[in-house]
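Peer 1: When I checked Swiss-Prot for this same protein, it listed these features:
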type: ACT_SITE; residues: His538; note: active site, proton acceptor
type: BINDING; residues: Leu51, Thr52, Glu72, Ser125, Asn129, Gly130, Thr132, Val272, Gly571, Met583; note: FAD binding site
type: BINDING; residues: Arg559, Val560; note: O2 binding site
type: MUTAGEN; residues: Thr32 to Lys; note: Stabilizes the enzyme structure by the introduction of new hydrogen salt bridge interaction
type: MUTAGEN; residues: Ala58 to Met; note: Fills the deeply buried cavity in the vicinity of the FAD binding site, making the binding state more stable and thus contributing to stability
type: MUTAGEN; residues: Asn157 to Lys; note: Stabilizes the enzyme structure by the introduction of new hydrogen salt bridge interaction
type: MUTAGEN; residues: Arg167 to Asn; note: Stabilizes the enzyme structure by the introduction of new hydrogen bonding
type: MUTAGEN; residues: Thr298 to Arg; note: Stabilizes the enzyme structure by the introduction of new hydrogen bonding
type: MUTAGEN; residues: Ser362 to Pro; note: Causes entropic stabilization, in which a proline contributes to enzyme rigidity due to the lower degree of freedom of proline in the unfolded state
type: MUTAGEN; residues: Glu396 to Gln; note: Optimizes the charge-charge interactions at the surface of the protein 3D-structure
type: MUTAGEN; residues: Val442 to Gly; note: Optimizes the charge-charge interactions at the surface of the protein 3D-structure
type: MUTAGEN; residues: Tyr531 to Glu; note: Increases significantly the enzyme's thermal stability by introducing a new salt bridge near the interphase of the dimeric protein structure; when associated with R-112
type: MUTAGEN; residues: Leu591 to Glu; note: Does not affect stability but causes a twofold increase of the enzyme's specific activity; when associated with R-164
Amino acid sequence: MQTLLVSSLVVSLAAALPHYIRSNGIEASLLTDPKDVSGRTVDYIIAGGGLTGLTTAARLTENPNISVLVIESGSYESDRGPIIEDLNAYGDIFGSSVDHAYETVELATNNQTALIRSGNGLGGSTLVNGGTWTRPHKAQVDSWETVFGNEGWNWDNVAAYSLQAERARAPNAKQIAAGHYFNASCHGVNGTVHAGPRDTGDDYSPIVKALMSAVEDRGVPTKKDFGCGDPHGVSMFPNTLHEDQVRSDAAREWLLPNYQRPNLQVLTGQYVGKVLLSQNGTTPRAVGVEFGTHKGNTHNVYAKHEVLLAAGSAVSPTILEYSGIGMKSILEPLGIDTVVDLPVGLNLQDQTTATVRSRITSAGAGQGQAAWFATFNETFGDYSEKAHELLNTKLEQWAEEAVARGGFHNTTALLIQYENYRDWIVNHNVAYSELFLDTAGVASFDVWDLLPFTRGYVHILDKDPYLHHFAYDPQYFLNELDLLGQAAATQLARNISNSGAMQTYFAGETIPGDNLAYDADLSAWTEYIPYHFRPNYHGVGTCSMMPKEMGGVVDNAARVYGVQGLRVIDGSIPPTQMSSHVMTVFYAMALKISDAILEDYASMQ
């Protein structure tokens, strides 16, 4: 009996150890000297240790015969304490060494630059994001197969992989009473990524239920689980959190349990500069990568099978361009020989965010977050008829304008994308905007235009990869509907903040406050928004997965066209935006592509 008690005590104490003690082993295992891998050969090299990179590395190395090297510019950060682990500290990490903070070009909409927040460390942006766990509309994912020809990329398959990644925690009675709704059939329970209600232990604010009451008066559904393929309505939602409320980031979940595998190595503090290509045959082949920290200190490491780019939608396309894979018009002026001519870096689609914030009465105090995924008609309200007229008459003009600005390469192909978006809006009633409510001391709405029609680009500006000189231009609001949509959604947030049951807790507006008349019309909002918004940090599309003739860079197995042994496996490849937070889809992508890689590996044995 005494032995049993002692054993139980030891187990309990071990479980209670702070994460920074439990993670000492992983930090000691990380390689920091590039000479440890320089000149070596492994089966697979992964450029980038973020969400998709670490998920794929963990999946591939389940086979002890497969060796994987992950190269990451940052370090292990999951044990940094509340600034990383506490989702309620969202934003505090911005501007630190864990934030790449990529700067855009000077934006035409306001003659200012903006910062793109992106995680620099093992786990990537799962270290710094808000942790929201929702899924897009079924029609959006289905279109990847039906419109873009990506066989196997449909809702049923992608949702199955997303559930495979998930370890869901159902809300308790208190959380359900506060506004959570849970459909067990829409969640996985045996996966790796912990997802469940955010709960500080404080009472929940009644403002969430007040919002639900206010939108129900408008015919908007409220008992919604945003994981089921139709995110329209108002509800609370899961976050990527353990039950003890510690962030469930990609390094904690995919690397920490697996770092002791002898076939998995992780090199930190190094940048992948370019892919090494062999051109002995008719088709170039990726045989490794060059990596380093600056031009005078680079190394090569070699891949027996494949190189997998997972550096994110801002950086993976630049690695391709530095490698000679991209548009001749971009590469040749920099003195880079074009090995494969592809529209790399185009089709960049990021969302925008503006804020409406109000003071609340003491009766409204408490924790709580909820989202209103609003349809096109709900977003535009009385302006809906005119907005639909734009959709029905302007698509071809918008495509021509986007191509002329360098955001895409072909008007006909872009028109197919626009018609797809119109189909979502008109025939499937997908969510067009998101009003994200946080009740932490205020009633604050972050408001997103979810489906931008504008197209931007990212391109290198120098042939030296280690200078990190590239132009990132999302071209925010250069499409008239995008500006109108962001303006209308933000106007809607102001309206709902002081409507119906919400009025009970309204104690005056602080943002926009006096910066915009309370009775401002939509035209006034379109003048206000360009100077009072931020990027949403959800850029996709820069190495789009679609047919070459439509502007694709990779095929439906994420293989780069015209190159053997090279894939892009990150947020660069979705060909469209989504009415969702993107993590659920990115985890599904990583697992689905991993299976494709493993199938190819098995066929070679």
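Here the Cβ of each residue, glycine as well, is placed from N, Cα and C on the backbone.
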Peer 1: Of all the recorded positions given, Leu51, Ala58, Val442, Val560, Leu591, which residue's CB has the most CB neighbours within 10 A?
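Peer 2: For the recorded positions Leu51, Ala58, Val442, Val560, Leu591, the Cβ with the most other Cβ atoms within 10 Å is Leu51.
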Peer 1: For the recorded positions listed here (Thr32, Asn129, Asn157, Ser362), tell me which residue's CB has the most neighbouring CB atoms inside 10 Å.
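Peer 2: Per the Cβ count within 10 Å, the most buried is Asn129.
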Peer 1: Who sits close to Gly571 (FAD binding site): which same-chain residues at least 6 apart have their Cβ under 8 Å from its Cβ?
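Peer 2: Spatial neighbours, sequence-distant, of Gly571 (FAD binding site): Thr52, Gly312, Ser313, His538, Gly539, Val540, Val582, Phe586.
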Peer 1: Count the Cβ atoms, other than its own, that fall within 10 Å of the Cβ of Glu396 (mutagenesis position), considering every protein chain shown.
Peer 2: 14
Peer 1: Using Cβ-Cβ distances, find the residues under 8 Å from Tyr531 (mutagenesis position) that belong to the same chain and are at least 6 apart in sequence, listing them in sequence order.
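Peer 2: Residues satisfying the criterion: Asn110.
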Peer 1: Express the distance between the Cα positions of Thr132 (FAD binding site) and Ala58 (mutagenesis position) as a whole number of Å.
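Peer 2: Here the two Cα atoms lie 23 Å apart.
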Peer 1: Taking DSSP as the reference, which of helix, strand or coil describes the residue listed as 'active site, proton acceptor'?
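Peer 2: Coil, per DSSP.
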Peer 1: State the Cα to Cα distance, in Å, between Glu72 (FAD binding site) and Arg167 (mutagenesis position), rounded to an integer.
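Peer 2: Per the Cα atoms, Glu72 (FAD binding site) and Arg167 (mutagenesis position) stand 26 Å apart.
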Peer 1: Please state how far apart, in Å and to a whole number, the two most distant Cα atoms are among Leu51, Thr52, Glu72, Ser125, Asn129, Gly130, Thr132, Val272, Gly571, Met583, the recorded FAD-binding residues.
Peer 2: 30
Peer 1: Using a 10 Å radius around its CB, how many other CB atoms surround His538 (active site, proton acceptor)?
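Peer 2: A count of 23.
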